[in-house]
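Q: Okay, these came from Swiss-Prot:
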MUTAGEN   R64 to A  Reduces mannosyltransferase activity
MUTAGEN   E78 to A  Decreases substrate-binding and reduces mannosyltransferase activity
MUTAGEN   Y88 to A  Moderately decreases complex formation with PMT2
MUTAGEN   P100 to A  Moderately decreases complex formation with PMT2
MUTAGEN   R138 to A  Impairs complex formation with PMT2
DOMAIN    324-378  domain 'MIR 1'
DOMAIN    388-448  domain 'MIR 2'
MUTAGEN   L408 to A  Reduces mannosyltransferase activity
DOMAIN    459-514  domain 'MIR 3'
Amino acid sequence: MSEEKTYKRVEQDDPVPELDIKQGPVRPFIVTDPSAELASLRTMVTLKEKLLVACLAVFTAVIRLHGLAWPDSVVFDEVHFGGFASQYIRGTYFMDVHPPLAKMLYAGVASLGGFQGDFDFENIGDSFPSTTPYVLMRFFSASLGALTVILMYMTLRYSGVRMWVALMSAICFAVENSYVTISRYILLDAPLMFFIAAAVYSFKKYEMYPANSLNAYKSLLATGIALGMASSSKWVGLFTVTWVGLLCIWRLWFMIGDLTKSSKSIFKVAFAKLAFLLGVPFALYLVFFYIHFQSLTLDGDGASFFSPEFRSTLKNNKIPQNVVADVGIGSIISLRHLSTMGGYLHSHSHNYPAGSEQQQSTLYPHMDANNDWLLELYNAPGESLTTFQNLTDGTKVRLFHTVTRCRLHSHDHKPPVSESSDWQKEVSCYGYSGFDGDANDDWVVEIDKKNSAPGVAQERVIALDTKFRLRHAMTGCYLFSHEVKLPAWGFEQQEVTCASSGRHDLTLWYVENNSNPLLPEDTKRISYKPASFISKFIESHKKMWHINKNLVEPHVYESQPTSWPFLLRGISYWGENNRNVYLLGNAIVWWAVTAFIGIFGLIVITELFSWQLGKPILKDSKVVNFHVQVIHYLLGFAVHYAPSFLMQRQMFLHHYLPAYYFGILALGHALDIIVSYVFRSKRQMGYAVVITFLAASVYFFKSFSPIIYGTPWTQELCQKSQWLSGWDYNCNTYFSSLEEYKNQTLTKRESQPAATSTVEEITIEGDGPSYEDLMNEDGKKIFKDTEGNELDPEVVKKMLEEEGANILKVEKRAVLE
């Protein structure tokens, strides 16, 4: 029997060929390689289409590039990402929960614009100085936003949508208010969405070619590069990697059933996909982090999140070096907690307000004299030693606080904050001059050999290298700390308790600073070993993950994932001079996507029941392609949306936008099936439906454009636009009429210069100025300790009143508020 070819020629504007189904020895099978003609049907080969795409590009550019210079002050998260660009240019290390690529791109653009990092983007509403190329940085973001629209058009064409429908779908995306808003400012969302769109586009392009062809491999490589760049901008890109991986498994499954494919060719394709779609993204991810570490070489406040080994790779760090190695009785030491960022075992002359009401023992993250402890033998406290005695495993000691002259102490009292925990006891500092202490001051050193450096550090305590536990001799509990903060009375320092259970690593300590008068000057010294690239890479990811999951503080504009598909509320980005910028989606497109997802789900369920009842299913090529492509895109929607329900951190509407992009792609196919199948005998009617939908989308965009561009509006128009109560932009800020704006004088709020700018320093001798005098002066006050760490004014007041602290220096900056 001769083999009959089922593929048939189609019109250029109808790019969905028939499925190529062949009869095998036992069953029919689908030929997975597309027709050689498919690529020509779905790519721009006509002058008309090229001109249409050019017009689309111009239209999109006008929308996104319009008025980028306004607002001329910091908007929303430009506070963070503009500030990070400044840090890159200055080379000062900072901490962020996102990978570095998008931030580095902004820094590169700013550097090309001559930016010296002399503006910190400190507060929303701070006016940009003339030295900050913020328009250029926003232009970069807007350009990526415009290119994303073109990528959507090309993606729809590659997945089988006819030219005119793809064009109108892309225009709907171009006027989607939320995407316009995020692409006009210095935010991570525009680069992220561009890279995700590029990955989707490249993978859909790959599907047009035979699996082992050169064009297919080129498209796979492009997909891998885009996935790497998306993942290197925000971890959301990993969801896109997952989506591509699921589609690869889908296609490989059908390839296994394709009798025209040999096992060798299938393995070759599988290996290529692993290399291009996992290997390339991971390699790029590593490269971008390497550049990140190489660019940020100076120690700064952001580096305080990291280990001493990490910080020792940075210039101007304050990490102790050349520490005396041997620790013994009579040594004055500082004890550092291993597993939290809490810092050093600390005490100060403030008591607990409840419990024993004895002196507080805490963790303090900065170097300070109140971190110093003298090691004493438990049965000879205060005894003068004549020979050096090493601190070994099993030694029973007491820790004498050198500043307040009391000893580390535990007893049967509830801890100050974790009072509901029956496995933790209070740790205090107890004693007074002339008092030798009691048995509740006794602690037994237990060296943790597994976590200590190999060799002598496992036998006796060596500074930095030996990790050990301190067991309370009376109760058997261990000196413990965890990420629980004391209230204001404890200066928000980290709680220290004595734990009879809990995580082992939270009971581990090590000696950082160490001195002993009985050791000779030439005694062996030790320093932190600078972290390798891999160590820094791993540690930075642990910190990113930890900080990200702990972003749980309530926010006035946060929203829950369940509300996102219904656009119940937006986010205020900026508000000044009787104008607002507010993130809100285009309700016409937004709700259409949500409705279509529900309708498509019902259609699929109905079809499955019909098929189960033995009724024939539709085999029309357009319907088949519609189902396949929509399932692909809704799978992308689900992969990007579902993880939001597992996250316990703050969530905002813009977290929905990657999933929403896939929803709009699926909606594009819904519009196409209306034209190509629902109204197949009256296509003009189908096009009329699509044009009506487009017109409604454009109208919504135009009506709500004042909160995109931060332009004048009236109270009446604003109030009429608030369709839902959650659309809570402030209409009272607007004037009653547009005429009033013509007579308005715009005000500017200048910001403080960056930390590197010149300041007038005045050193104050003696006790310095009083807190009250300083607070009564005009201007913003920033208090810092001697290590440069910013302090809360109320904490400063308490320190001045109760600890005898002094104000040593006043830095005066010329600031216009």
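The backbone N, Cα and C atoms fix where each Cβ goes, and this holds for glycine too.
At each noted site, the model still has the original residue.
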Q: So what sits near R138 (mutagenesis position) in its own chain, CB-to-CB under 8 Å and at least six residues off in sequence?
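A: Residues satisfying the criterion: L68, R184, Y185, I186.
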Q: Where does L408 (mutagenesis position) sit by DSSP, helix, strand or coil?
A: strand
Q: Which one is it, among the mutagenesis positions R64, E78, Y88, L408, that lies nearest to P100 (mutagenesis position) by Cα separation?
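A: So, spelling it out, the nearest of the mutagenesis positions is Y88.
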Q: Looking at Cβ-Cβ distances, which residues of the chain lie under 8 angstroms from Y88 (mutagenesis position) while being 6 or more apart from it?
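A: Correct list: K103, M104, A107, G117, S295, L296.
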Q: Over the domain 'MIR 3' (459-514), what does the predicted model average in pLDDT?
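A: That stretch averages a pLDDT of 94.
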Q: Just counting, how many other CB atoms are there within 10 A of the CB of P100 (mutagenesis position)?
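A: Around P100 (mutagenesis position), other Cβ atoms within 10 Å: 23.
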Q: According to DSSP, does P100 (mutagenesis position) sit in a helix, a strand, or coil?
A: coil
Q: Give me the count of other Cβ atoms within 10 A of the Cβ belonging to L408 (mutagenesis position).
A: 29
Q: How big is the gap, in Å, between the Cα of R64 (mutagenesis position) and that of E78 (mutagenesis position), rounded to a whole number?
A: 17
Q: Between the Cα atoms of L408 (mutagenesis position) and E78 (mutagenesis position), what distance do you get, rounded to the nearest Å?
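A: L408 (mutagenesis position) and E78 (mutagenesis position) have their Cα atoms 46 Å apart.
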Q: Only counting partners 6 or more residues apart, tell me which same-chain residues put their Cβ under 8 Å from the Cβ of E78 (mutagenesis position).
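A: F121, I124, Y134, Y185, I186, L187 - these are the non-local Cβ neighbours of E78 (mutagenesis position), listed in sequence order.
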